[in-house]
Each structure stands twice: as structure tokens, then as C-alpha cells.
Amino acid sequence: MAEGGGGARRRAPALLEAARARYESLHISDDVFGESGPDSGGNPFYSTSAASRSSSAASSDDEREPPGPPGAAPPPPRAPDAQEPEEDEAGAGWSAALRDRPPPRFEDTGGPTRKMPPSASAVDFFQLFVPDNVLKNMVVQTNMYAKKFQERFGSDGAWVEVTLTEMKAFLGYMISTSISHCESVLSIWSGGFYSNRSLALVMSQARFEKILKYFHVVAFRSSQTTHGLYKVQPFLDSLQNSFDSAFRPSQTQVLHEPLIDEDPVFIATCTERELRKRKKRKFSLWVRQCSSTGFIIQIYVHLKEGGGPDGLDALKNKPQLHSMVARSLCRNAAGKNYIIFTGPSITSLTLFEEFEKQGIYCCGLLRARKSDCTGLPLSMLTNPATPPARGQYQIKMKGNMSLICWYNKGHFRFLTNAYSPVQQGVIIKRKSGEIPCPLAVEAFAAHLSYICRYDDKYSKYFISHKPNKTWQQVFWFAISIAINNAYILYKMSDAYHVKRYSRAQFGERLVRELLGLEDASPTH
């Protein structure tokens, strides 16, 4: 098929429309935060920049060029089969004879489970996940910790027990750093560039620092507790329950690590000494995310218990760690016919077959150096001496499982039991026109590209306060995720049609409502 020719370019818009029809469930798409990036153009399938996570989401063993946007195309020619030990692979159940199979049946209607009134405010959506009873528990635990701390280390004459109103204001100050990124939340009272007089008048800096000193979600370890995150685990459990009850995900979902690295604005203003003093994160945060809306369905925190050989760094690229993470993230997904997209570190035949028995279907990118390739035919994992033409591919099938080797300036391998191997798709490239591919490759590119775009935008709204204690880091990341989820529910509600807030405006409104500077509607 011609690459970059005029005919291909003329056909591309129609092919793109056909692809959009297949992926119309990505209904929030590029406007997920009420704003458009420099590379949006109304197409949710292109990455926003060359540095986008989508470049790593579909890296090949030869060249790191991701699949582009999907579309529809006539059946392409397939790459000629290389000489291979056919008998061994046939004995293992793998065959080049392909058969059509229907997609996993899914009849559930995804979206919010509760209809919010048009008058609902930002804090109403936030409190779907962090309600008053959770905040009241923080008040109790913080006061308990302050009392025990002073019994042990001496009285603090400046301390007065915190109230629910003050706890909301405390959260509001912290959340404000997700909108106005600054080195320290104390900049609000500084009188400098990041100062905010209207916020500073609600609470004195001295009072804020006292609450920050004693703030706790769980004040004391119980005798049975051994988990390193015991100080935040009850909050994570409560948050998970609220995610489950507030939203029904679409059929297609993604397992991945969201962008939670250091804020680039902060790094740019740091001295080299300050950067050296900052401790490396001691945990890994994984999520299961709805690929139609960006709603994060489930959070999993893997704590690095120590620096020994069993620590997180030692297991960073090992399949057993990532398989454990995937099982934990999908423990509530059994029997629902979800389609889960995975990266190379999770993709494995053993895991996918295990999930299929539970009614969970998968489509994952495969890399020989990062994936568990046990049980896969060696001939499909070895690159031929002469590269095939762009868009050619080979497929072998075992039961419902298809192993795809597709060429696009590099070999890309996919393992899936969610898509028929005989169904055709197409990747649309701006300069090259359409590139034929199996439907599984097209679907992977569409959904992963959407999540990468979402990631690029929502990571800008993480709370930039960086505490040294691991449980506090996890807590503020979880709060940030809850706010982003709240905004998604807001965009899918009638309230969005009354006042169309962007993500930044929604965050600003939430801060002012928590600090009591704006009236919130009485929907709770």
C-alpha cells in the first residue's frame, strides 16, 4: 500500500471518521480538561508531543516509534513466514491457521451511578470520594496524635484541637498547590509571587503549620498491623469503595503507572543541593483506568520495603512483580468481560490465560526483553534478517490467544484474546497516510493514545506539596486522583452545562469552597 501518496492522504479523513465511529466511546477525548493542547486538532488518537508517554507505550525491540492513530483499511498483505520449527510450535498449540471469533460481550452502561443536580458545586463532586465522615475521622486522628505527641515530648502551648472547618481549609490550602505550582505551600503567606492574600486571610500561617505538624489519618499502629502504609491504608480503602460506588467503567481499561514524577516547575527552581537532599520515592503507584473517560477505577500502591535484593528497585522490570500488581488491580473485575490493555512488563501468556478463565480479556504490547515470554513461539519473537514492508504482519493462534508481529519501522508484538485475528484495522500517520494492521493493534493505539493524552494533562494537576514521609506522599497523590475523578464526573453531569469550568477553574473553585470563600450547594 502506498505510503505518503496523494491518494492515501485523500483517503485518510474518511478512514479516520470510520475509526472514530469504532471508538466513539472516547467521548471526553481531547477536551477532557476543558482545554486543548498544542497538538490536539480534535483527534484523540495523536500524542500531544514527541515526549508523550505514548512513545513508550508502544516501543518496539528495534526502534521506538509508537503506533499512530487508528482507522480502517482493506486487508493488507502479510509478511512471508520465516523458516521455523513448525512441529515444536504445533505441539505447543500454536498455529498459523486463523479463525474468527466474536468480541467479548458487554452490555453494561458505563458512567456515573448518581445523577447530580445542575446546582452541584465542585466540593459536592469532591465529597463523593472524600465525604465529611472521612474528614471527621482525620480531625479525630490528628487530635489524638497531637495529644500523644505532647504527652511524650512535652506540652505545646500554641496547639488547639483542630475542627472540621479547619480540616477542610487545611485540605484547601494543600489542593491549591495543584493549581498554582510552587516550591512550598507556605508561599501563600509569603507576600511573594505565589502569595494569595484572599486565601491567606482564612487561616494564619502559624495555625496551618501546627495542623501540618500533627496531621494524621491513622494516629497509631495496632498490634496486628505490619503493613508499611498502615497510616494511610484506611483512607485508600475508603477511596476505593467510593470509586466503585460512584462510577461504572466502560469495557476497555488500561493498567499502567500514571505520571507522578517531580513537578518540573519545582525542579527548575531548585538548587543542585536541594535536589540531592530530596529522597527517592519509596513506592510505586499503579492504576486501572477507564480508557473511555480517564476515570481511575482502582489504585494499587506497591511499597518498597527495603533496599535489599527483594526491594522494588530489584523487581522493577521483573514480570513477577507486575503480574502481582495486575492481579491486585483486577481483583474486582472478574466475570465482567472487561478488555484490559497492558504494557510489556505485564503482558504474558500465563497471566492472560489466567484472566480469561475469570472473564477478563486482554490486549498487551510484548517485548522480549521486558515481558514474560514463557509459552510463546520463538519464531514470532525473532526478527527476520530482512525487514518486511511497512504494515506487514504475522499472526499465530492458540485457542483464543493471538500473537501478532507487526512491522512499522520496527517490529511490534502484541498478545491478545480480546480481538479477532482476521479483523483488519489501520494506523493513520500524518505524513505516511494509512498503515495496515490487525484490529488489535488499532485498538491498542487508540486507547493507549487517549490515556497518554489524559496523563499528560491530569499530571499537571497533582498536588505539588512534597512531604518526606511516604504515607503522606501516597495520601496527597490519592487526593489528587480523587479530584481528577471528581472533575470527570462533573463533566459528565448536568452541572457542567450550567458552568463549563476547565480543570484549572474547577480546582480553583474547589479550593475556595473548602476554605469557605464560596458557598457550596447543599446537596449532601
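Even glycines carry a Cβ here, placed using N, Cα and C.
Just so you know, the substitutions we noted aren't modelled in this structure.
The structure displayed is predicted, hence computed values, not measured ones.
Counting every protein chain shown, 17 other Cβ atoms lie within 10 Å of the Cβ of Glu257 (mutagenesis position). Looking at Swiss-Prot, the entry for mutagenesis of Glu257 to Ala says: Decreased DNA transposase activity.
For Asp263 to Ala, Swiss-Prot lists a mutagenesis experiment annotated as follows: Loss of DNA transposase activity and of cell transforming activity.
Under mutagenesis, Swiss-Prot gives Glu305 to Ala with this note: Decreased DNA transposase activity.
Swiss-Prot lists Asp455 to Ala among its mutagenesis entries, and the accompanying note reads: Loss of DNA transposase activity. No effect on cell transforming activity. Counted within 10 Å of its Cβ, the other Cβ atoms near Asp455 (mutagenesis position) come to 23, all protein chains included.
The two recorded residues Asp455 (mutagenesis position) and Glu257 (mutagenesis position) have their Cα atoms spaced 10 Å from each other.
For the recorded site, Asp455 (mutagenesis position), the DSSP three-state label reads helix.
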